[in-house]
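One structure is given here, and the rest of the page talks about it.
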Amino acid sequence: MAAGGAVAAAPECRLLPYALHKWSSFSSTYLPENILVDKPNDQSSRWSSESNYPPQYLILKLERPAIVQNITFGKYEKTHVCNLKKFKVFGGMNEENMTELLSSGLKNDYNKETFTLKHKIDEQMFPCRFIKIVPLLSWGPSFNFSIWYVELSGIDDPDIVQPCLNWYSKYREQEAIRLCLKHFRQHNYTEAFESLQKKTKIALEHPMLTDMHDKLVLKGDFDACEELIEKAVNDGLFNQYISQQEYKPRWSQIIPKSTKGDGEDNRPGMRGGHQMVIDVQTETVYLFGGWDGTQDLADFWAYSVKENQWTCISRDTEKENGPSARSCHKMCIDIQRRQIYTLGRYLDSSVRNSKSLKSDFYRYDIDTNTWMLLSEDTAADGGPKLVFDHQMCMDSEKHMIYTFGGRILTCNGSVDDSRASEPQFSGLFAFNCQCQTWKLLREDSCNAGPEDIQSRIGHCMLFHSKNRCLYVFGGQRSKTYLNDFFSYDVDSDHVDIISDGTKKDSGMVPMTGFTQRATIDPELNEIHVLSGLSKDKEKREENVRNSFWIYDIVRNSWSCVYKNDQAAKENLSKSLQEEEPCPRFAHQLVYDELHKVHYLFGGNPGKSCSPKMRLDDFWSLKLCRPSKDYLLRHCKYLIRKHRFEEKAQMDPLSALKYLQNDLYITVDHSDPEETKEFQLLASALFKSGSDFTALGFSDVDHTYAQRTQLFDTLVNFFPDSMTPPKGNLVDLITL
């Protein structure tokens, strides 16, 4: 705080002047200095590398040391094959020793892009004098790299930079000393360790870990070490580690309670193309409609998670002033007002006429159990025409509904009739629930402008209630499978292309052409995608598999939680079917973000031998990370395993008893891998000391080296701020 209680003003971020210092190459007149001027309409105003063979780079030298916070890339006025699809930025006080500040890519458009560079270590700003830009991939395969214009911004006020420079020098010195301390302790150079620590007064780690090293490595007090780990777990010190672990999916088939003898009438039957929504407050799943293989359905169900029971709200909603039987419609729920909306449907070409092609729009009130027709024809009210395979999202806070895409049904011939006129797709609409008015936000567009969006069917669309954006990806347009991914800010009416789908990241993103069901967790900033079966018969039975993906919104990265790469066989193993749902399409997936559970029902298994077959299985899916209890048990297992191995060398009989009792209880005997590892431990009873492998610590005894290795393993579970440095001194030696 400044004098008088006023908050000190944030240091001013301004443009940082720089000069071109070094470069890998350049071609013809495309000189490195060209990046100093911004001329988006001049095609020659750029640096272009002579080749795309690595390493290609530009090194910029700032006029004086500065905290470099942002880098801005200017571009040519049109898309260009030489634009950087992937690049990295490094920075440092000298050109020989640089830290990675950014790894990213440019969109292939004409808009300037600004990126935030890493400029803090442990919340402390650090300065740079040199910035190195390393192109990795251009938008056109095998084209040279081009950079049109670069702007650096940050803080170069000496009054701010100098203290940061002093801190950075001190930080590097401190880390070097900590690496030495770690090395000395690993090799049991006690005098050197104590002398250096006494002289520098630098701590290698948190006192708790020093205590653990003393108890475990020096004294071999394994019981005290276990107590220390238990305290750490209970104090939440392993939480950071848990949050960084990958999810593991846990499917469970739900067998609902049966109230009637025959068990048929008290749960929804087989179907595909149905719709589900979930009320997370009451833990109730609502299911409406679908196609059972021969006809559309109009039944309406509620499943109570707490009661594990389905209730039939209505056998035929049309008889209760609700929607007629339908499939390929969409539903969304307003949890605040406890209302469900439904729009759209598929109609066979044989029953299409001007009356049946009207797009009706209904609202169901949960508390009063009543349906209300909001519109006989949304197109006449300024909304979408009759569509199917569209997407619909609810914004409860602003009481708005967004609907995007879907195929518009027309009278002229079948949807699959190639002689029919080109298929029409619906744009992006907003419905104001309060005023009951529609607004067209984006028409279907084939243009590639920054604010244009291409309509499609079978895509995923999700609303992030916290950052107030719609996320759209995947889908199909005529015969083309789309792989783009964009967000739409509902408040600013702005489209942001996350991925244009041209990246050849096969295996790193969910594959196109497969039915995808997606959910969102606004609290965790995650999008979940279950990828199932393709609707295309040709693509269907090559390699049927389910895969589950998670997109981290903040990190802008996909990760595959699992794939079951079983080949498609008519006789899928029974055991597999009991463990997880078989691949399918036309199913429904909903997510309870409060209790972190997914629910899946029904669908079409795509069996060519029985095309009318539909499913009525019901599953829950939990994404699990290691729990605190699991980590505590695992750490105890590691400690006791080591203790057993030490005992086995000294007193095999005592070791055997320890193995059968103390070590036995730390093993999960339902886990085949853990059980196998446990069974193999008995072989240690028959090993001689010479059988044990050296750990590279030739100057310390085997016991000390083994305990040090166990200590290093246990340290990995603690937060980085508490642990010794990750690197090793010997790794700095270059050959």
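A Cβ is built for glycine as well, from the same backbone N, Cα and C atoms used for every other residue.
The domain 'LisH' annotation in Swiss-Prot covers 172-204.
Residues annotated as domain 'CTLH' in Swiss-Prot, with sequence analysis given as evidence: 206-258.
Experimental mutagenesis at this site is recorded by Swiss-Prot as Tyr53 to Ala, annotated: Reduced head to tail dimerization. Sequence-distant contacts (6 or more apart, same chain, Cβ under 8 Å) of Tyr53 (mutagenesis position) do not exist in this structure.
For the recorded site, Phe143 (mutagenesis position), the DSSP three-state label reads coil. Swiss-Prot lists Phe143 to Ala among its mutagenesis entries, and the accompanying note reads: Strongly reduced head to tail dimerization.
As a published mutagenesis entry, Asn144 to Arg appears in Swiss-Prot alongside the note: Loss of head to tail dimerization. Causes loss of location in the cytosol and accumulation in the nucleus. No effect on GABA receptor internalization. Within 10 Å of the Cβ of Asn144 (mutagenesis position) there are 20 other Cβ atoms, across all protein chains.
What Swiss-Prot notes for the published mutagenesis of Phe184 to Ala is this: Reduced head to tail dimerization. The secondary structure of Phe184 (mutagenesis position), as reduced to three states from DSSP, is helical.
Quoted from Swiss-Prot, the note on the mutagenesis of Phe184 to Glu is: Strongly reduced head to tail dimerization and strongly reduced GABA receptor internalization; when associated with Q-196. Causes loss of location in the cytosol and accumulation in the nucleus; when associated with Q-196.
Fewest Cβ neighbours within 10 Å among the mutagenesis positions Phe143, Phe184: that distinction goes to Phe143. Cα to Cα, Asn144 (mutagenesis position) and Phe184 (mutagenesis position) are separated by 48 Å. When secondary structure is read from DSSP and collapsed to three states, Tyr53 (mutagenesis position) falls in the coil class.
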